[in-house]
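K.L.:
Structure incoming, see below.
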Amino acid sequence: MQRASRLKRELHMLATEPPPGITCWQDKDQMDDLRAQILGGANTPYEKGVFKLEVIIPERYPFEPPQIRFLTPIYHPNIDSAGRICLDVLKLPPKGAWRPSLNIATVLTSIQLLMSEPNPDDPLMADISSEFKYNKPAFLKNARQWTEKHARQKQKADEEEMLDNLPEAGDSRVHNSTQKRKASQLVGIEKKFHPDV
């Protein structure tokens, strides 16, 4: 019972006051199967990437941490190819730092911070960790390429679909109110995908 009421509160908080760059929602109608999305931080190799995560809430939550993994591939020393994350707040003590006072928003914010500040001394991917430590330009290049390939494809496809469905500027249909609405929606989509433009 405590789990269900707490999850309702947390989901409401995530829906009404999400942390910057983070969204989280229920997948289907199951309250314990969530999806999250983290936007890559500015001035990081993940900038403008949209990273999807799976959040599974265990039966003993909040006494056990949520199980979170990346669904979007990411080039990072603390995240392996299966999306598993090496982060202390995702583990119980004594090896971890999970406490029942923490919540899903806090954990997702911690993951967002880990994306900005990798911990090469506690890696899941030794080769990427070594590259991060000893050849940072190569790490940054590879991480940017992975972000471009895996975390930006969907948004590019969405942008292209919207652009393909818009009439030409000289087309008389532009004056149709539906087309005007679509054109204004495109401006909103462009701002969503390119907020600095």
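Residue numbering: from 1, along the chain as shown.
Quick reminder: no glycine exception, Cβ is built from N, Cα and C everywhere.
Feature table excerpt (Swiss-Prot):
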ACT_SITE  Cys86  active site, glycyl thioester intermediate
DOMAIN    2-152  domain 'UBC core'
MUTAGEN   Ser5 to Arg  No effect on FANCL-binding, nor on FANCL-dependent monoubiquitination of FANCD2
MUTAGEN   Arg60 to Glu  Loss of FANCL-binding and of FANCL-dependent monoubiquitination of FANCD2
MUTAGEN   Phe63 to Ala  Decreased binding to FANCL
MUTAGEN   Cys86 to Ala  Loss of E2 enzyme activity
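Describe the structural context of these features.
P.N.:
Long-range Cβ contacts of Cys86 (mutagenesis position) within its own chain (separation 6+, distance under 8 Å): Asn78, Ile79, Asp80, Asn119, Asp122, Pro123, Leu124.
Mapped onto three states, the DSSP output places Ser5 (mutagenesis position) in helix. Listed in sequence order, there are no same-chain residues at least 6 apart in sequence whose CB falls under 8 Å from the CB of Ser5 (mutagenesis position).
The Cβ of Arg60 (mutagenesis position) has 10 other Cβ atoms within 10 Å, all protein chains considered. According to DSSP, Arg60 (mutagenesis position) is assigned to coil rather than to any helix or strand.
When other Cβ atoms within 10 Å of the Cβ of Phe63 (mutagenesis position) are tallied across all protein chains shown, the result is 13.
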